[in-house]
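Asks: Quick paste of what Swiss-Prot says about this protein:
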ACT_SITE  ASP89  active site, proton acceptor
ACT_SITE  ASP264  active site, nucleophile
BINDING   ASP89, SER90, GLY91, GLY92, PHE93, ASP143, GLN187, GLY214  substrate binding site
BINDING   CYS302, CYS304, CYS307, HIS333  Zn(2+) binding site
MUTAGEN   CYS28 to Ala  Slight loss of activity
MUTAGEN   ASP89 to Glu  Reduces catalytic activity by 51%
MUTAGEN   SER90 to Phe  Loss of activity
MUTAGEN   SER90 to Cys  Loss of activity
MUTAGEN   CYS232 to Ala  Slight loss of activity
MUTAGEN   ASP264 to Glu  Reduces catalytic activity by 88%
MUTAGEN   HIS316 to Ala  Slight loss of activity
MUTAGEN   CYS321 to Ala  No loss of activity
Amino acid sequence: MKFELDTTDGRARRGRLVFDRGVVETPCFMPVGTYGTVKGMTPEEVEATGAQIILGNTFHLWLRPGQEIMKLHGDLHDFMQWKGPILTDSGGFQVFSLGDIRKITEQGVHFRNPINGDPIFLDPEKSMEIQYDLGSDIVMIFDECTPYPADWDYAKRSMEMSLRWAKRSRERFDSLGNKNALFGIIQGSVYEDLRDISVKGLVDIGFDGYAVGGLAVGEPKADMHRILEHVCPQIPADKPRYLMGVGKPEDLVEGVRRGIDMFDCVMPTRNARNGHLFVTDGVVKIRNAKYKSDTGPLDPECDCYTCRNYSRAYLHHLDRCNEILGARLNTIHNLRYYQRLMAGLRKAIEEGKLESFVTDFYQRQGREVPPLNVD
(Lines of atoms letter the chains of each structure in order from A and count residues from 1; the text may use other names and numbers.)
(Lines give C-alpha, C1' and ligand atoms only; values in the text may rest on other atoms or scores of the structure.)
Protein backbone atom coordinates (compact mmCIF):
# COMPACT_ATOMS: atom_id res chain seq x y z
CA MET A 1 0.00 0.00 0.00
CA LYS A 2 1.15 3.52 -0.81
CA PHE A 3 -0.42 6.72 0.54
CA GLU A 4 -0.37 9.80 -1.67
CA LEU A 5 -1.27 13.21 -0.22
CA ASP A 6 -2.46 15.69 -2.86
CA THR A 7 -3.61 18.78 -1.03
CA THR A 8 -4.87 20.15 2.28
CA ASP A 9 -7.45 22.69 3.41
CA GLY A 10 -6.73 23.63 7.00
CA ARG A 11 -6.07 20.27 8.63
CA ALA A 12 -8.27 18.37 6.17
CA ARG A 13 -6.39 16.19 3.70
CA ARG A 14 -7.14 14.99 0.16
CA GLY A 15 -5.23 11.95 -1.03
CA ARG A 16 -5.46 8.30 -1.97
CA LEU A 17 -4.47 4.81 -0.89
CA VAL A 18 -2.91 2.81 -3.72
CA PHE A 19 -3.21 -0.99 -3.53
CA ASP A 20 -2.53 -3.77 -6.01
CA ARG A 21 -6.31 -4.32 -5.95
CA GLY A 22 -7.22 -0.74 -6.71
CA VAL A 23 -7.11 2.91 -5.64
CA VAL A 24 -9.08 4.33 -2.71
CA GLU A 25 -9.71 8.09 -2.77
CA THR A 26 -9.44 9.74 0.66
CA PRO A 27 -11.04 10.83 2.88
CA CYS A 28 -13.02 7.61 2.58
CA PHE A 29 -15.77 5.68 4.33
CA MET A 30 -15.55 1.89 4.57
CA PRO A 31 -18.82 -0.09 4.80
CA VAL A 32 -18.67 -2.86 7.38
CA GLY A 33 -18.96 -6.48 6.22
CA THR A 34 -18.81 -8.23 9.59
CA TYR A 35 -19.38 -11.82 8.46
CA GLY A 36 -17.94 -11.46 4.97
CA THR A 37 -20.97 -9.56 3.69
CA VAL A 38 -22.25 -6.02 3.89
CA LYS A 39 -25.64 -7.09 5.24
CA GLY A 40 -28.19 -7.73 2.50
CA MET A 41 -25.94 -6.48 -0.30
CA THR A 42 -24.06 -8.15 -3.15
CA PRO A 43 -20.49 -6.95 -3.74
CA GLU A 44 -21.63 -5.36 -7.00
CA GLU A 45 -24.33 -3.39 -5.17
CA VAL A 46 -21.82 -2.20 -2.57
CA GLU A 47 -19.45 -1.08 -5.31
CA ALA A 48 -22.30 0.74 -7.09
CA THR A 49 -22.77 2.96 -4.01
CA GLY A 50 -19.24 4.28 -4.55
CA ALA A 51 -17.44 2.18 -1.94
CA GLN A 52 -13.85 1.36 -2.90
CA ILE A 53 -12.79 -0.51 0.25
CA ILE A 54 -14.74 -2.47 2.87
CA LEU A 55 -14.08 -3.75 6.38
CA GLY A 56 -14.17 -7.37 7.52
CA ASN A 57 -14.29 -8.66 11.09
CA THR A 58 -11.41 -10.93 12.10
CA PHE A 59 -13.03 -12.16 15.30
CA HIS A 60 -16.33 -13.26 13.76
CA LEU A 61 -14.74 -14.77 10.63
CA TRP A 62 -12.31 -16.72 12.83
CA LEU A 63 -15.22 -18.25 14.76
CA ARG A 64 -17.34 -18.78 11.63
CA PRO A 65 -16.46 -20.16 9.10
CA GLY A 66 -12.88 -20.39 10.43
CA GLN A 67 -9.44 -20.21 8.86
CA GLU A 68 -9.54 -23.61 7.17
CA ILE A 69 -12.75 -22.92 5.25
CA MET A 70 -11.38 -19.53 4.25
CA LYS A 71 -8.16 -21.08 2.92
CA LEU A 72 -10.14 -23.59 0.83
CA HIS A 73 -11.35 -20.61 -1.21
CA GLY A 74 -8.06 -18.70 -1.19
CA ASP A 75 -8.77 -15.73 1.06
CA LEU A 76 -11.61 -13.43 2.12
CA HIS A 77 -11.70 -11.69 -1.28
CA ASP A 78 -12.26 -15.04 -3.01
CA PHE A 79 -14.74 -16.21 -0.36
CA MET A 80 -17.05 -13.19 -0.60
CA GLN A 81 -16.21 -12.14 -4.18
CA TRP A 82 -15.22 -8.56 -3.32
CA LYS A 83 -12.61 -7.42 -5.85
CA GLY A 84 -11.35 -4.32 -4.04
CA PRO A 85 -9.18 -3.84 -0.95
CA ILE A 86 -10.31 -5.08 2.48
CA LEU A 87 -9.32 -3.80 5.91
CA THR A 88 -9.79 -6.21 8.80
CA ASP A 89 -9.93 -5.26 12.45
CA SER A 90 -7.83 -7.35 14.81
CA GLY A 91 -10.66 -8.82 16.87
CA GLY A 92 -9.66 -6.81 19.91
CA PHE A 93 -12.79 -4.67 20.09
CA GLN A 94 -15.11 -7.69 19.87
CA VAL A 95 -13.17 -9.61 22.52
CA PHE A 96 -13.27 -6.69 24.93
CA SER A 97 -16.97 -6.25 24.27
CA LEU A 98 -17.57 -9.70 25.75
CA GLY A 99 -17.35 -8.27 29.27
CA ASP A 100 -17.51 -10.85 32.05
CA ILE A 101 -16.82 -13.87 29.84
CA ARG A 102 -13.26 -12.80 29.06
CA LYS A 103 -10.02 -12.48 31.05
CA ILE A 104 -7.19 -10.19 29.93
CA THR A 105 -3.59 -11.18 30.66
CA GLU A 106 -0.23 -9.94 29.39
CA GLN A 107 -0.13 -12.90 27.02
CA GLY A 108 -3.55 -12.26 25.45
CA VAL A 109 -7.25 -12.75 26.12
CA HIS A 110 -9.00 -15.89 27.39
CA PHE A 111 -12.71 -16.00 26.67
CA ARG A 112 -15.60 -18.29 25.87
CA ASN A 113 -16.82 -18.69 22.33
CA PRO A 114 -20.13 -16.75 22.28
CA ILE A 115 -21.51 -19.32 19.81
CA ASN A 116 -20.93 -22.57 21.74
CA GLY A 117 -19.24 -21.65 25.03
CA ASP A 118 -15.90 -23.34 24.23
CA PRO A 119 -12.80 -21.77 25.84
CA ILE A 120 -10.68 -19.82 23.34
CA PHE A 121 -7.45 -17.80 23.51
CA LEU A 122 -6.58 -14.87 21.24
CA ASP A 123 -3.29 -12.98 21.29
CA PRO A 124 -1.41 -10.59 18.98
CA GLU A 125 0.35 -13.42 17.18
CA LYS A 126 -2.85 -15.36 16.49
CA SER A 127 -4.60 -12.21 15.26
CA MET A 128 -1.78 -11.59 12.76
CA GLU A 129 -2.01 -15.20 11.56
CA ILE A 130 -5.79 -15.03 11.05
CA GLN A 131 -5.54 -11.75 9.14
CA TYR A 132 -2.75 -13.19 7.00
CA ASP A 133 -5.03 -16.07 6.02
CA LEU A 134 -7.84 -13.59 5.30
CA GLY A 135 -5.56 -11.85 2.81
CA SER A 136 -6.33 -8.48 4.39
CA ASP A 137 -4.95 -5.52 2.45
CA ILE A 138 -4.82 -3.55 5.71
CA VAL A 139 -4.15 -5.51 8.90
CA MET A 140 -4.85 -3.95 12.31
CA ILE A 141 -2.67 -4.66 15.34
CA PHE A 142 -4.22 -6.47 18.31
CA ASP A 143 -4.88 -4.00 21.11
CA GLU A 144 -7.13 -3.40 24.08
CA CYS A 145 -9.92 -0.96 23.31
CA THR A 146 -9.95 0.99 26.57
CA PRO A 147 -13.53 1.29 27.83
CA TYR A 148 -15.17 4.58 28.78
CA PRO A 149 -15.18 5.78 31.43
CA ALA A 150 -11.71 4.71 32.57
CA ASP A 151 -9.63 6.46 35.20
CA TRP A 152 -6.11 7.65 34.32
CA ASP A 153 -4.34 4.72 35.99
CA TYR A 154 -6.41 2.09 34.18
CA ALA A 155 -6.10 3.94 30.86
CA LYS A 156 -2.31 4.11 31.35
CA ARG A 157 -1.96 0.39 32.07
CA SER A 158 -4.22 -0.47 29.14
CA MET A 159 -2.35 1.82 26.74
CA GLU A 160 1.05 0.48 27.81
CA MET A 161 -0.07 -3.12 27.30
CA SER A 162 -1.46 -2.20 23.89
CA LEU A 163 1.98 -0.79 23.00
CA ARG A 164 3.63 -4.07 23.99
CA TRP A 165 1.03 -5.95 21.96
CA ALA A 166 1.70 -3.58 19.04
CA LYS A 167 5.36 -4.62 19.06
CA ARG A 168 4.39 -8.30 19.16
CA SER A 169 1.92 -7.73 16.31
CA ARG A 170 4.64 -6.05 14.24
CA GLU A 171 7.09 -8.89 14.86
CA ARG A 172 4.64 -11.66 13.95
CA PHE A 173 3.37 -9.75 10.90
CA ASP A 174 6.94 -9.44 9.64
CA SER A 175 7.87 -13.05 10.42
CA LEU A 176 4.91 -14.24 8.32
CA GLY A 177 6.34 -12.36 5.35
CA ASN A 178 3.10 -10.41 4.96
CA LYS A 179 3.55 -7.88 2.13
CA ASN A 180 0.35 -5.95 2.91
CA ALA A 181 -0.09 -2.95 5.22
CA LEU A 182 -0.10 -2.99 9.04
CA PHE A 183 -1.70 -0.15 11.02
CA GLY A 184 -1.00 0.79 14.63
CA ILE A 185 -3.82 1.88 16.96
CA ILE A 186 -3.43 4.90 19.25
CA GLN A 187 -5.01 4.45 22.68
CA GLY A 188 -5.08 6.48 25.90
CA SER A 189 -8.78 7.21 26.45
CA VAL A 190 -9.58 10.92 26.90
CA TYR A 191 -6.16 11.74 28.40
CA GLU A 192 -3.90 13.79 26.14
CA ASP A 193 -0.68 12.84 27.95
CA LEU A 194 -1.43 9.13 27.49
CA ARG A 195 -2.27 9.65 23.82
CA ASP A 196 1.13 11.37 23.44
CA ILE A 197 2.94 8.33 24.82
CA SER A 198 0.92 5.99 22.62
CA VAL A 199 1.61 7.94 19.40
CA LYS A 200 5.33 8.17 20.09
CA GLY A 201 5.61 4.49 20.97
CA LEU A 202 3.78 3.40 17.82
CA VAL A 203 5.78 5.72 15.55
CA ASP A 204 8.99 4.33 17.07
CA ILE A 205 7.86 0.79 16.17
CA GLY A 206 6.83 1.96 12.69
CA PHE A 207 3.56 1.26 10.88
CA ASP A 208 2.06 1.87 7.44
CA GLY A 209 -0.80 3.89 8.91
CA TYR A 210 -2.16 4.94 12.29
CA ALA A 211 -5.66 4.53 13.69
CA VAL A 212 -7.20 6.48 16.55
CA GLY A 213 -8.94 3.91 18.73
CA GLY A 214 -10.93 4.11 21.94
CA LEU A 215 -13.24 6.90 20.74
CA ALA A 216 -16.97 6.74 20.01
CA VAL A 217 -17.26 4.44 23.04
CA GLY A 218 -19.54 6.71 25.07
CA GLU A 219 -17.40 9.79 25.67
CA PRO A 220 -18.87 13.29 25.03
CA LYS A 221 -18.43 14.59 21.48
CA ALA A 222 -16.34 17.47 22.81
CA ASP A 223 -13.81 14.95 24.16
CA MET A 224 -13.63 13.15 20.82
CA HIS A 225 -13.01 16.44 19.02
CA ARG A 226 -10.39 17.51 21.59
CA ILE A 227 -8.45 14.25 21.32
CA LEU A 228 -8.49 14.36 17.50
CA GLU A 229 -7.29 17.97 17.53
CA HIS A 230 -4.47 16.96 19.86
CA VAL A 231 -3.43 13.65 18.28
CA CYS A 232 -3.69 14.15 14.51
CA PRO A 233 -0.80 16.65 14.19
CA GLN A 234 1.50 14.11 15.90
CA ILE A 235 0.84 11.37 13.32
CA PRO A 236 3.40 11.40 10.47
CA ALA A 237 1.93 13.43 7.61
CA ASP A 238 2.91 10.80 5.03
CA LYS A 239 0.82 8.09 6.71
CA PRO A 240 -2.97 7.62 6.55
CA ARG A 241 -5.06 8.32 9.66
CA TYR A 242 -8.04 6.14 10.49
CA LEU A 243 -10.77 6.93 13.05
CA MET A 244 -12.17 3.54 14.06
CA GLY A 245 -15.88 2.86 14.43
CA VAL A 246 -17.05 6.37 13.51
CA GLY A 247 -19.74 7.26 12.91
CA LYS A 248 -22.68 9.58 12.26
CA PRO A 249 -22.47 11.84 9.19
CA GLU A 250 -21.51 14.81 11.34
CA ASP A 251 -18.75 12.73 12.97
CA LEU A 252 -17.24 12.10 9.54
CA VAL A 253 -17.38 15.83 8.76
CA GLU A 254 -15.74 16.73 12.08
CA GLY A 255 -13.11 14.00 11.70
CA VAL A 256 -12.17 15.27 8.23
CA ARG A 257 -11.91 18.85 9.55
CA ARG A 258 -9.36 17.58 12.07
CA GLY A 259 -7.24 15.58 9.63
CA ILE A 260 -8.73 12.05 9.50
CA ASP A 261 -8.50 10.12 6.20
CA MET A 262 -10.47 6.90 6.86
CA PHE A 263 -13.69 5.95 8.66
CA ASP A 264 -15.84 2.85 9.21
CA CYS A 265 -19.11 2.26 11.01
CA VAL A 266 -22.13 -0.06 11.02
CA MET A 267 -24.42 2.94 11.39
CA PRO A 268 -25.56 3.39 7.75
CA THR A 269 -26.38 -0.31 7.34
CA ARG A 270 -27.80 -0.95 10.82
CA ASN A 271 -29.90 2.20 10.79
CA ALA A 272 -31.17 1.34 7.31
CA ARG A 273 -32.57 -1.95 8.57
CA ASN A 274 -34.39 0.01 11.29
CA GLY A 275 -35.90 2.51 8.85
CA HIS A 276 -33.61 5.35 9.94
CA LEU A 277 -32.47 6.99 6.69
CA PHE A 278 -29.96 9.79 6.16
CA VAL A 279 -30.94 12.54 3.72
CA THR A 280 -29.51 15.91 2.72
CA ASP A 281 -31.75 17.79 5.16
CA GLY A 282 -31.28 15.41 8.09
CA VAL A 283 -33.03 12.13 8.83
CA VAL A 284 -36.16 10.36 7.58
CA LYS A 285 -37.72 7.77 9.91
CA ILE A 286 -39.55 5.94 7.18
CA ARG A 287 -41.95 3.99 9.43
CA ASN A 288 -43.52 7.26 10.55
CA ALA A 289 -47.17 7.38 9.41
CA LYS A 290 -46.69 10.72 7.67
CA TYR A 291 -44.86 8.93 4.84
CA LYS A 292 -47.76 6.56 4.09
CA SER A 293 -48.95 8.65 1.14
CA ASP A 294 -45.73 10.54 0.32
CA THR A 295 -45.11 10.00 -3.40
CA GLY A 296 -41.81 11.89 -3.48
CA PRO A 297 -38.33 10.30 -3.58
CA LEU A 298 -36.53 9.62 -0.31
CA ASP A 299 -33.94 12.34 -1.06
CA PRO A 300 -34.47 14.47 -4.20
CA GLU A 301 -30.72 15.21 -4.31
CA CYS A 302 -29.63 11.55 -4.18
CA ASP A 303 -28.75 9.55 -7.29
CA CYS A 304 -28.94 6.07 -5.74
CA TYR A 305 -31.05 3.22 -7.16
CA THR A 306 -33.60 3.62 -4.38
CA CYS A 307 -34.13 7.36 -4.84
CA ARG A 308 -34.27 7.07 -8.64
CA ASN A 309 -36.98 4.42 -8.60
CA TYR A 310 -39.12 4.39 -5.45
CA SER A 311 -41.28 6.72 -3.37
CA ARG A 312 -41.22 7.31 0.35
CA ALA A 313 -44.69 5.74 0.46
CA TYR A 314 -43.37 2.51 -1.08
CA LEU A 315 -40.44 2.37 1.35
CA HIS A 316 -42.87 3.02 4.22
CA HIS A 317 -45.08 0.17 2.96
CA LEU A 318 -42.13 -2.26 2.77
CA ASP A 319 -41.03 -1.30 6.27
CA ARG A 320 -44.52 -1.79 7.74
CA CYS A 321 -44.72 -5.22 6.09
CA ASN A 322 -41.21 -6.22 7.24
CA GLU A 323 -40.27 -6.97 3.64
CA ILE A 324 -36.60 -7.86 3.04
CA LEU A 325 -36.56 -5.60 -0.01
CA GLY A 326 -37.22 -2.62 2.23
CA ALA A 327 -34.06 -3.25 4.25
CA ARG A 328 -32.07 -3.69 1.03
CA LEU A 329 -33.34 -0.51 -0.61
CA ASN A 330 -32.75 1.43 2.61
CA THR A 331 -29.21 0.07 2.85
CA ILE A 332 -28.43 1.02 -0.75
CA HIS A 333 -29.55 4.57 -0.01
CA ASN A 334 -27.73 5.02 3.31
CA LEU A 335 -24.46 3.68 1.90
CA ARG A 336 -24.77 5.95 -1.12
CA TYR A 337 -25.51 8.90 1.18
CA TYR A 338 -22.26 8.25 3.05
CA GLN A 339 -20.27 7.92 -0.18
CA ARG A 340 -21.80 11.12 -1.59
CA LEU A 341 -20.88 12.90 1.63
CA MET A 342 -17.27 11.75 1.36
CA ALA A 343 -17.12 12.73 -2.32
CA GLY A 344 -18.42 16.18 -1.40
CA LEU A 345 -15.78 16.54 1.30
CA ARG A 346 -13.02 15.48 -1.11
CA LYS A 347 -14.15 17.99 -3.75
CA ALA A 348 -14.40 20.78 -1.16
CA ILE A 349 -10.84 20.12 0.03
CA GLU A 350 -9.57 20.11 -3.57
CA GLU A 351 -11.21 23.50 -4.18
CA GLY A 352 -10.16 25.01 -0.84
CA LYS A 353 -13.83 25.42 0.13
CA LEU A 354 -14.15 22.97 3.02
CA GLU A 355 -15.55 25.40 5.59
CA SER A 356 -18.18 26.57 3.11
CA PHE A 357 -19.17 22.92 2.55
CA VAL A 358 -19.31 22.33 6.30
CA THR A 359 -21.46 25.42 6.90
CA ASP A 360 -23.90 24.33 4.19
CA PHE A 361 -23.99 20.77 5.58
CA TYR A 362 -25.12 21.99 9.00
CA GLN A 363 -27.41 24.77 7.75
CA ARG A 364 -29.36 22.28 5.62
CA GLN A 365 -30.09 20.38 8.82
CA GLY A 366 -30.86 23.47 10.89
CA ARG A 367 -27.82 23.02 13.14
CA GLU A 368 -24.87 25.07 14.33
CA VAL A 369 -21.32 24.35 13.14
CA PRO A 370 -19.27 22.88 16.04
CA PRO A 371 -16.20 24.91 17.02
CA LEU A 372 -12.84 23.87 15.58
CA ASN A 373 -9.97 24.47 18.00
CA VAL A 374 -6.91 24.18 15.76
CA ASP A 375 -4.09 26.54 14.82
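Think of each number as a place in line: the chain as shown, counted from 1.
Quick reminder: no glycine exception, Cβ is built from N, Cα and C everywhere.
Original residues throughout; no substitutions modelled.
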Asks: Given the binding-site residues GLN187, CYS302, CYS304, CYS307, HIS333, tell me which ones have a C-alpha lying within 10 Å of the C-alpha of SER90 (mutagenesis position).
Replies: none
Asks: Write down the Cα-Cα distance for CYS302 (Zn(2+) binding site) and GLN187 (substrate binding site), rounded and given in Å.
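Replies: For GLN187 (substrate binding site) versus CYS302 (Zn(2+) binding site), the Cα atoms are 37 Å apart.
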Asks: Give the number of CB atoms, excluding that of GLY91 (substrate binding site) itself, located within 10 Å of its CB.
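Replies: Result for GLY91 (substrate binding site): 23 other Cβ atoms within 10 Å.
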Asks: Fewest neighbouring Cβ atoms within 10 Å: which of the binding-site residues GLY92, GLY214?
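Replies: Minimum Cβ neighbour count within 10 Å, taken over the binding-site residues GLY92, GLY214, occurs at GLY92.
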Asks: So around the substrate site, ASP89, SER90, GLY91, GLY92, PHE93, ASP143, GLN187, GLY214 aside, which residues have their CB within 8 A of the centroid of those CB atoms?
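Replies: Other same-chain residues near the substrate site: PHE96, MET140, ILE141, PHE142, GLU144, CYS145, ILE185, GLY213, MET244.
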Asks: Indicate the candidate from CYS232, CYS304, CYS307, CYS321 with the smallest number of other Cβ atoms within 10 Å of its Cβ, considering only these recorded positions.
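Replies: Sparsest of the recorded positions CYS232, CYS304, CYS307, CYS321 by Cβ contacts within 10 Å: CYS321.
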Asks: Which one is closest to CYS302 (Zn(2+) binding site) in space, judged by CA to CA distance, out of the recorded positions ASP89, ASP143, GLY214?
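Replies: Closest by Cα: ASP89.
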Asks: Fewest other C-beta atoms within 10 angstroms of its own C-beta: which of the recorded positions HIS316, HIS333 fits that?
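Replies: Taking HIS316, HIS333 as the recorded positions, the minimal 10 Å Cβ count falls on HIS316.
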Asks: Pick out which of the recorded positions CYS28, CYS302 has the most other Cβ atoms within 10 Å of its own Cβ.
Replies: CYS28
Asks: What count of other C-beta atoms do you get within 10 angstroms of the C-beta of ASP264 (mutagenesis position), across all chains shown?
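Replies: Its Cβ has 22 other Cβ atoms within 10 Å.
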Asks: Can you list, in sequence order, the residues of the same chain other than CYS302, CYS304, CYS307, HIS333 whose CB lies within 8 Å of the CB centroid of the Zn(2+) site?
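Replies: For the Zn(2+) site, the extra neighbours are PRO297, LEU298, ASP299, ASP303, TYR305, THR306, ARG308, ILE332, ARG336, TYR337.
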Asks: Using the alpha carbons only, what distance in Å do you get between CYS304 (Zn(2+) binding site) and ASP89 (mutagenesis position) once rounded?
Replies: 29
Asks: If you skip the near sequence neighbours and keep only those at least six away, which residues in the chain come within under 8 angstroms of PHE93 (substrate binding site), Cβ to Cβ?
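Replies: The list for PHE93 (substrate binding site) reads PHE59, CYS145, GLY213, MET244, GLY245, given in order along the sequence.
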Asks: Roughly how many Å separate the Cα of CYS321 (mutagenesis position) from that of HIS333 (Zn(2+) binding site), to the nearest whole number?
Replies: 19
Asks: Rounded to whole angstrom, what's the largest C-alpha distance between any two of ASP89, SER90, GLY91, GLY92, PHE93, ASP143, GLN187, GLY214, listed as binding substrate?
Replies: 16
